[in-house]
Amino acid sequence: MSKEKQAQSKAHKAQQAISSAKSLSTQKSKMSELERATRDGAAIGKKRADIAKKIADKAKQLSSYQAKQFKADEQAVKKVAQEQKRLSDERTKHEAFIKQSLSSMRTTASATMEAEEEYDFFISHASEDKEAFVQDLVAALRDLGAKIFYDAYTLKVGDSLRRKIDQGLANSKFGIVVLSEHFFSKQWPARELDGLTAMEIGGQTRILPIWHKVSYDEVRRFSPSLADKVALNTSLKSVEEIAKELHSLI
C-alpha cells in the first residue's frame, strides 16, 4: 500500500474513532491522529503532484529536445547533401580541367615535336638571291638527300616567321650563309647571322659561308670574322659542286 493510501486509511480510522469515542480525552487523541494523517496525506499528495509536474516538465523538455534534434539532423543531412554536391561539382570541374590540360599538353607536345624537327642545313640569304642561286642550291642539296630549312619549303600560312626561323636556327647542324650585296643591305638576314654566330660560339652549329658575286674586301667590310672563314665561291664552283661539298659534311 502506498504512503498516501496509508495516510488516508489512518485519517479514516481516526474519523471513525472520534465518532465512537466516549471520552473527551479519546476524542482529542483521535483528533490529533486525524490531523497528522491529514497533513501526511496532503504532504504526500503535494509531493506526488510535484513529481508529476517534474515528470511533465522533463517530458516537455525531452519533446523539445527531440524536435530540435530532428531539426538539427535534417540540417545535418542537408549540409551533407550540399557538401556532396559541392564535391561532385568540384570533381566535375577538376576532371574537365584535367581533360583540357591533357588536350593542351598534347597540342604543345605536338608543336614541340614539330619544333624539334632537325635539319642538316639552315640557309640564310637575301630574297633577291633566291632565283639567281639559292633555289638551285636547295634543289641540288635535296636531291642529295639533305634536309634543308628553307623558308619556301618550311614555312606555312599562319606560321610565326620569327619563331619558325628561331626553331630552324636551333635545330640545324650547319648554317649556310649566302653572302652577297643584297645580303649586306638586309636587316633580317643579318639577324639570322647574329643567331648563327651566337650558336656557333656555343658549339651548337657551324657557319658555312658562300660568297655570291662579292669580293674579299666587301665581305671583310661587312664582317671581318666571316672574311677569315674558308668559304665556297659561286664564281669558282657550280651549284652542283657546291652542293656536293656541303653534303659531304653531314
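Cβ coordinates are placed from backbone N, Cα and C, and glycine is handled just like the others.
So, quick note: what you're seeing has the original residues, none of the substitutions.
According to Swiss-Prot, the domain 'TIR' annotation covers 117-250, on the basis of sequence analysis.
Under a cutoff of 8 A between CB atoms, and with a sequence separation of 6+ in the same chain, the neighbours of R142 (mutagenesis position) are I148. According to Swiss-Prot, the experimentally introduced change R142 to E is described as follows: Does not affect homodimerization.
Mutagenesis annotation in Swiss-Prot: D151 to R, described as Does not affect homodimerization; the structure shown retains the original residue.
In Swiss-Prot, a mutagenesis experiment is listed as G158 to A, annotated with the note No longer forms tubular networks in host cells. Loss of interaction with host TLR4, significantly decreases interaction with TIRAP, no change in interaction with MyD88, no longer inhibits TLR4-mediated activation of NF-kappa-B.
The feature active site is assigned by Swiss-Prot to E192.
When secondary structure is read from DSSP and collapsed to three states, K213 (mutagenesis position) falls in the coil class. Applying an 8 A CB threshold to same-chain residues 6+ apart, the list for K213 (mutagenesis position) reads S180, E181, T234, S235. In Swiss-Prot, a published mutagenesis experiment is listed as K213 to E, annotated No longer inhibits TLR4-mediated activation of NF-kappa-B.
Within 10 Å of the C-beta of R220 (mutagenesis position) we count 13 further C-beta atoms, all protein chains included. Under its mutagenesis annotations, Swiss-Prot gives R220 to A the following note: No longer inhibits TLR4-mediated activation of NF-kappa-B.
As a published mutagenesis entry, N233 to A appears in Swiss-Prot alongside the note: No longer inhibits TLR4-mediated activation of NF-kappa-B. Under DSSP, N233 (mutagenesis position) is assigned to a strand (E or B) in the three-state scheme.
Swiss-Prot lists S235 to A among its mutagenesis entries, and the accompanying note reads: Impaired homodimerization.
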Can you check what DSSP calls R220 (mutagenesis position), collapsed to helix, strand or coil?
helix
Residue, out of the mutagenesis positions N233, S235, whose Cβ gathers the largest set of other Cβ atoms within 10 Å:
N233
Per-residue pLDDT averaged over the domain 'TIR' (117-250), given as an integer:
80
By the DSSP assignment reduced to helix, strand and coil, which category contains R142 (mutagenesis position)?
helix
Provide, as an integer number of angstrom, the distance between the C-alpha atoms of R220 (mutagenesis position) and N233 (mutagenesis position).
15
